[in-house]
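**Q** This is the feature table in Swiss-Prot:
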ACT_SITE  ASP326  active site, proton acceptor
BINDING   ILE210, GLY211, GLU212, GLY213, ALA214, ALA215, GLY216, GLU217, VAL218, LYS233  ATP binding site
DOMAIN    112-125  domain 'CRIB'
DOMAIN    204-458  domain 'Protein kinase'
MUTAGEN   ARG33 to Cys  Low basal kinase activity, loss of response to chemoattractant, reduction of cell polarity and production of multiple lateral pseudopodia
MUTAGEN   HIS120 to Leu  High basal kinase activity, loss of response to chemoattractant, loss of racB binding; when associated with L-139
MUTAGEN   HIS123 to Leu  High basal kinase activity, loss of response to chemoattractant, loss of racB binding; when associated with L-136
MUTAGEN   LEU143 to Phe  High basal kinase activity but retains response to chemoattractant
MUTAGEN   LYS233 to Ala  Loss of kinase activity
MUTAGEN   SER465 to Ala  Low basal kinase activity, loss of response to chemoattractant, reduction of cell polarity and production of multiple lateral pseudopodia; when associated with A-485
MUTAGEN   PRO469 to Ala  Low basal kinase activity, loss of response to chemoattractant, reduction of cell polarity and production of multiple lateral pseudopodia; when associated with A-481
Amino acid sequence: MISLDLSPTLWKSPDKEGELKKQGHVVKNWKKRKFIIQNDMLFYFKDKEERPVGAVPLRMSRCYENKSLGKPNCFELVSPRINKTFFIQANTPDEMASWMKAVEKGSEYSTVSQPFNLKHEVHVDFNSATGFSGLPKEWEVILKSSNVSKQEVLDKPSEWLSVLEFQAGRTMEKSNSQNLSALPDESNLTLSDLVTKEDPTKIYKNMTKIGEGAAGEVFVATSSKNNKRVAIKKIEINNDNAKLLVTEIAIMKTSHHDNIVNYIDSYIVNDRELWVAMEFMGGGCLTDILEAFDNIKMSEIQIAYVVKETLKALQYIHSLHRIHRDIKSDNILLGSEGSVKIADFGYAAQLTQKQQKRNTVVGTPYWMAPELIRGHDYGVKVDIWSLGIMMMEMAEGEPPYMDFPPLRALFLITTKGIPPLKETTKWSKTFQDFFSKCLDINVANRPDATDLLKHPFMDLACDSSEFKPLIQAARNV
């Protein structure tokens, strides 16, 4: 009988192997990994472990050099089968070229594969001769590389299928952005209706790149109108994201709150690029503090402060019947004076009278609420769950289940909820009570933003002057 453990036969005759650096998908640091390409699959391994920590289907993938990452010999690998982009760094230009050629060969591998998109009628079974039956080959490999045992699948087949369908749904929804409706009164609007007709290249000077995300690049510039610094987000416009950008800009233009990054204006440049001008937050993002976790720890009163300021913004957003859907440390920006503001409305949704719940699958997996992963209808309380996960980030340096592959993490979130804090004695009973309420699996019992702002934990929050030194300390690490 074949074990569900990933068989070494999948990589024992590699077409190419070697050590490269890979950028993390959640924490954006670069780490060395051993890479192996065999046929139409790429595997990468941590240290000297015999099992891969990741498996990438190469069929139909795209690969090209990326010079915008600030590192030499970097290439970008896009795998449409799992709708993921990987940033990889080689040691030399020749090595980069040879790996890109190997990826290209894998993308054109000629054996016939099963359809990738799952159907709801799929029945997960295990056959000792063929492995998982009813699943595409790529998902079988990913299940195995996620250390999923045969018994686990047989014990909870419907739960595992739910997680697999969730991932397939994410791919489908991202490639069909028209499924996400724009604001109800603005469903016929286009980007041209929302942007300013001025030429931003004549308004914003001294532009310097300060970051890069999934959606585009971020720059800091000086406005010639008032000599103030602003942040400029540049996003390439295409058929997949045009509707989403309309929703994002419409929501940003109509969201005015002290704890939301201020929208200034937006422009279309050369008919293919959207520039969004926003308030510049000189303290960076909350993630910058968390990446210095080994040297800098947030105190309980500082965590309470960040949570309180975030909740004020969520209370306002939810009062407009909107959901942010991507609350995490990356999207919490900090002012150099200690202010805390929510940013990035790229996943935000507007609820209407007819549609008071959503079932669209978007967000970042490790921060996602169980009801969202299961594909159930959901409302504003998914943001409260994500806030609870962000509390764990601040308390422990990272979200739960980060040591597990995303697939297993999603399964654990839906079946077991969130594990307890590692050092419970370090945190007050008030902290722990607030934390547990945010992460209540029962949506009906999970409080809303208004209720949480009345919780005693909020009384512990420090003010911006006591948070400011933390921002400065993180810069110096």
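For all residues, glycine too, the Cβ spot is worked out from N, Cα and C.
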**Q** Of all the recorded positions given, namely ARG33, LYS233, ASP326, PRO469, which is spatially nearest to ILE210 (ATP binding site) at the Cα level?
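**A** Nearest candidate: LYS233.
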**Q** Let me know the most crowded of the binding-site residues, choosing from ILE210, VAL218 and counting other Cβ atoms within 10 Å.
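**A** Top count of Cβ atoms within 10 Å goes to VAL218.
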**Q** What are the sequence-distant neighbours of PRO469 (mutagenesis position), meaning same chain, six or more residues apart, C-beta distance under 8 angstroms?
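**A** Set apart from PRO469 (mutagenesis position) by at least 6 residues yet with Cβ under 8 Å, there are none.
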**Q** Can you name the recorded positions among ARG33, LYS233, ASP326, SER465 whose CA is within 10 A of the CA of VAL218 (ATP binding site)?
**A** LYS233
**Q** Please state whether DSSP places ILE210 (ATP binding site) in a helix, a strand or coil.
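**A** Reduced to three states, the DSSP call for ILE210 (ATP binding site) is strand.
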**Q** Fewest neighbouring Cβ atoms within 10 Å: which of the recorded positions GLU212, ASP326?
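**A** Sparsest of the recorded positions GLU212, ASP326 by Cβ contacts within 10 Å: GLU212.
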**Q** Could you check which of the recorded positions (GLU212, GLY216, ASP326) sits closest to ARG33 (mutagenesis position), going Cα to Cα?
**A** GLU212
**Q** Quick one: what's DSSP say for LYS233 (mutagenesis position), helix, strand or coil?
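**A** SS state of LYS233 (mutagenesis position) = strand.
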**Q** List which of the recorded positions LYS233, ASP326, SER465 have their Cα within 10 Å of the Cα of GLY216 (ATP binding site), in sequence order.
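**A** Those close enough are LYS233.
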